[in-house]
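J.: Annotations for this protein, taken from Swiss-Prot, read as follows:
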{"type": "ACT_SITE", "residues": "CYS84", "note": "active site, nucleophile"}
{"type": "ACT_SITE", "residues": "HIS139", "note": "active site"}
{"type": "BINDING", "residues": "ASP44, ASP45, CYS84, ASP302, ASN303", "note": "Ca(2+) binding site"}
{"type": "BINDING", "residues": "LYS137, SER162, HIS251", "note": "substrate binding site"}
{"type": "MUTAGEN", "residues": "ASN117 to Gln", "note": "Faster electrophoretic migration typical of a size reduction probably due to glycosylation loss"}
{"type": "MUTAGEN", "residues": "ASN215 to Gln", "note": "Faster electrophoretic migration typical of a size reduction probably due to glycosylation loss"}
{"type": "MUTAGEN", "residues": "ASN356 to Gln", "note": "Faster electrophoretic migration typical of a size reduction probably due to glycosylation loss"}
Amino acid sequence: MGWLFLKVLLVGMAFSGFFYPLVDFSISGKTRAPQPNIVIILADDMGWGDLGANWAETKDTTNLDKMASEGMRFVDFHAAASTCSPSRASLLTGRLGLRNGVTHNFAVTSVGGLPVNETTLAEVLRQEGYVTAMIGKWHLGHHGSYHPNFRGFDYYFGIPYSNDMGCTDAPGYNYPPCPACPQRDGLWRNPGRDCYTDVALPLYENLNIVEQPVNLSGLAQKYAERAVEFIEQASTSGRPFLLYVGLAHMHVPLSVTPPLAHPQRQSLYRASLREMDSLVGQIKDKVDHVARENTLLWFTGDNGPWAQKCELAGSVGPFFGLWQTHQGGSPTKQTTWEGGHRVPALAYWPGRVPANVTSTALLSLLDIFPTVIALAGASLPPNRKFDGRDVSEVLFGKSQMGHRVLFHPNSGAAGEYGALQTVRLNHYKAFYITGGAKACDGSVGPEQHHVAPLIFNLEDAADEGMPLQKGSPEYQEVLQQVTRALADVLQDIADDNSSRADYTQDPSVIPCCNPYQTTCRCQPV
């Protein structure tokens with residue numbers, strides 16, 4: 001307890017004037033070959049079709065499209081889960097939720113987070129001499145030792161969970177709409193369905209709450225400024241750096257102001273998409289100016305769009321999940337349909353990652369952990385197994401060999417949290433459970449357990465509308481391979497050193513800069 005208190009005290013000292021006074025940029029340790037800088041940008045609830053390079057109907061991602069033309073675009077890239085916390089945990093550990101313990105989202109009142117016996121990417125790289133920063137949405141625990149500053153990040157600036165998990169003074173756009181924070185103590189806003197509590201949304205700098213409620217309309221620019229300043233300082237330090245940016249975009253457009261010109265042609269979601277694209281462009285521009293030759297920039301998303309938000313949700317492109325939509329309910333976020341986990345993905349590293357290349361390799365967010373560790377010349381943490389693989393040969397254009405098999409866990413739809421209920425085998429996909437997620441029209445697909453799984457050939461049916469005939473030789477051959485692959489991975493997980501997250505809830509852990517005020521307000525109205 002004494003050690004933890006001391007670290008909290010040191011990291012949480014107030015910032016006065018300039019940037020990163022507690023980040024040690026000095027060089028120490030042995031001399032070694034240059035290690036690449038790593039910038040990972042993770043969008044929130046962004047659809048595969050929200051990237052213009054993927055989907056011609058999208059015209060709002062000029063910076064990302066330019067990055068695609070200058071780097072590699074992955075068209076068969078998948079989130080490790082179909083909702084926030086599990087996907088982010090897998091990004092930072094290279095392990096599925098059944099191994100790392102994070103199978104569903106953490107709440108504002110969550111006591112726990114990503115289990116502390118799980119080793120994060122930042123912890124590995126910091127041991128290798130990297131200076132590390134995390135900017136944006138964390139959502140892997142905010143209380144005590146689960147905070148980013150205790151999970152390998154020298155610097156943290158952001159909201160510790162989703163940007164809709166607390167009230168603000170200008171709540172932006174949501175469906176259904178949510179009211180603003182009460183303007184004075186003693187008033188209640190009656191949050192209603194699908195809105196969070198009256199506690200104001202906090203913005204942290206390291207362990208300090210610096211705004212509560214946060215001003216969402218200026219948040220994207222604050223994230224860009226912090227990212228740019230970190231890259232600037234780290235690039236002159238002589239040390240390699242890791243920057244992980246968890247965007248507040250896309251989610252729902254809580255930060256955008258109403259479009260003034262041509263509103264019929266400029267949706268709120270598109271305005272938010274352009275704002276996100278500008279933020280990414282600023283980060284890439286800084287990399288180009290100060291660290292272009294030795295920096296890998298990897299952009300992707302945590303899961304697909306949130307269909308129940310209707311016009312405030314993103315585009316799945318051609319991955320409609322038609323079988324599910326005909327049954328009712330959503331085939332996007334929370335589900336194992338393609339719209340729930342197939343996400344945009346780009347890699348950029350001039351001189352190393354070939355330009356204007358489209359990769360069809362079957363890849364996953366799980367692969368970032370082992371790939372980055374290999375590029376840094378580090379070793380994987382011992383005494384545990386990993387679901388991701390080193391795909392640097394794919395990154396460098398030397399191979400199109402990705403995964404043969406991927407497993408898609410339930411992320412809040414029908415079935416148990418974290419259960420591997422869908423299996424991807426080459427271009428085939430087998431569903432053992434379907435239904436359970438809400439669509440825009442309010443319908444929820446019936447929970448259906450398929451003893452003989454639905455199997456789709458994605459080369460012929462990217463829309464997942466027509467499964468294979470169960471009596472066909474093709475179905476029987478795929479079924480045999482899928483059954484064996486699923487049995488093997490479940491046995492492998494059973495034999496692994498797995499963790500279990502603490503999902504206990506306690507109102508006393510809610511972030512609060514002013515416990516004497518009902519909403520924890522520290523900012524004047």
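Each Cβ is built from the backbone N, Cα and C atoms, and glycine gets one as well.
Quantities reported herein were computed from a predicted structural model and do not represent experimental measurements.
Describe the structural context of these features.
T.: A simple way to gauge crowding: the CB of CYS84 (active site, nucleophile) has 30 other CB atoms within 10 angstroms, across all the protein chains here.
Other C-beta atoms found within 10 angstroms of the C-beta of HIS139 (active site) number 28, with every protein chain shown included.
According to its DSSP assignment, ASP45 (Ca(2+) binding site) is coil. Its Cβ placed at the centre, ASP45 (Ca(2+) binding site) has 26 other Cβ atoms within 10 Å.
In three-state terms derived from DSSP, SER162 (substrate binding site) belongs to neither a helical nor a strand segment and is classed as coil.
Within the same chain, the residues at least 6 positions away from ASN117 (mutagenesis position) whose Cβ sits under 8 Å from its Cβ are SER499, listed in sequence order. In the three-state DSSP reading, ASN117 (mutagenesis position) counts as coil.
Taking a C-beta cut-off of under 8 angstroms and a sequence separation of 6 or more, ASN215 (mutagenesis position) has the following same-chain neighbours: THR168, ASP169, ALA170, GLN523.
Summarising the environment of ASN356 (mutagenesis position), the number of other Cβ atoms within 10 Å of its Cβ, over all protein chains shown, is 10.
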J.: When you tally the Cβ atoms that lie within 10 Å of each candidate's Cβ, which of the binding-site residues (ASP44, ASP302) has the highest tally?
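T.: Top count of Cβ atoms within 10 Å goes to ASP302.
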J.: If we check Cα distances from ASP44 (Ca(2+) binding site), which of the recorded positions CYS84, HIS139, SER162, HIS251, ASN356 wins as closest?
T.: HIS251
J.: In sequence order, which same-chain residues at least six apart have a C-beta under 8 angstroms from ASN303 (Ca(2+) binding site)?
T.: ASP45, ALA79, ALA81, SER82, THR83, CYS84, SER87, LYS333, GLN334, GLY340, HIS341, VAL343, SER411
J.: Kindly assign CYS84 (active site, nucleophile) to one of the three DSSP-derived states: helix, strand or coil.
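T.: DSSP call for CYS84 (active site, nucleophile): helix.
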J.: Helix, strand or coil at HIS139 (active site), per DSSP?
T.: coil
J.: Validating a neighbour-count step here. Other CB atoms within 10 A of the CB of SER162 (substrate binding site): how many?
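T.: I count 23 other Cβ atoms within 10 Å of it.
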